[in-house]
Amino acid sequence: MAKRVFFSFHYQDVIDFRVNVVRNHWVTKLNQSAAGVFDASLWEDAKKTSDIALKRLINGGLNNTSVTCVLIGSQTFNRRWVRYEIMKSIEKGNKIIGIHINAFKDKYGNIKSKGPNPFDYLGYQYSSDGKQLHLYEWTGGKWEEYKDLAPYRVNQIAPESLRGKFYSLSSVYRVYDWVADDGYNKFSSWVN
């Protein structure tokens, strides 16, 4: 069954057409359902919008989605709003995956080396009572509390074994390579 997927990406990768390869791979299949995806992402370039308006735009884009797919290019890890989309997806309870997209040619025929994994730069920690989740980001050579989304109460108290421990998102969420892992044929299984 097809999932409503929110794609998170750096806008430069749209300009280079790498994002479009993944988001539009369904057009050569029978339909979006056969590809396993209904795209619920934001196409707008909202660079001139306030922080509050951008958060509202992202939050609205995440509504009615069950999966967040982070398309990893060269600078994705460093983008403030990609980080927000990931952290908000955790709060929402979406399944989260990453996909490296630098292994196929851009519109100029160039291939790039893999970009840094954004999940290496984000993390979380359950409170000692297991009732709250605190979010962190790697910045300035150290882990700091994430400022764009406050700690929040979790729906279900965390098991004692998870309380008070820090987890990098890369230890929790899977990352694939669109080319090496055959994303064209396997994407629907990744999001299910």
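Cβ from N, Cα, C; glycine included.
For all the noted positions, this structure keeps the original residue and models no substitution.
DSSP classifies GLU85 (mutagenesis position) as helix under the three-state reduction. In Swiss-Prot, a mutagenesis experiment is listed as GLU85 to Gln, annotated with the note No longer confers resistance to phage SPO1, no change in NAD(+) levels during SPO1 infection. Does not generate the signal molecule.
Sequence-distant contacts (6 or more apart, same chain, Cβ under 8 Å) of GLU85 (mutagenesis position) comprise PHE6, SER8, ILE58, LEU62, THR68, VAL70.
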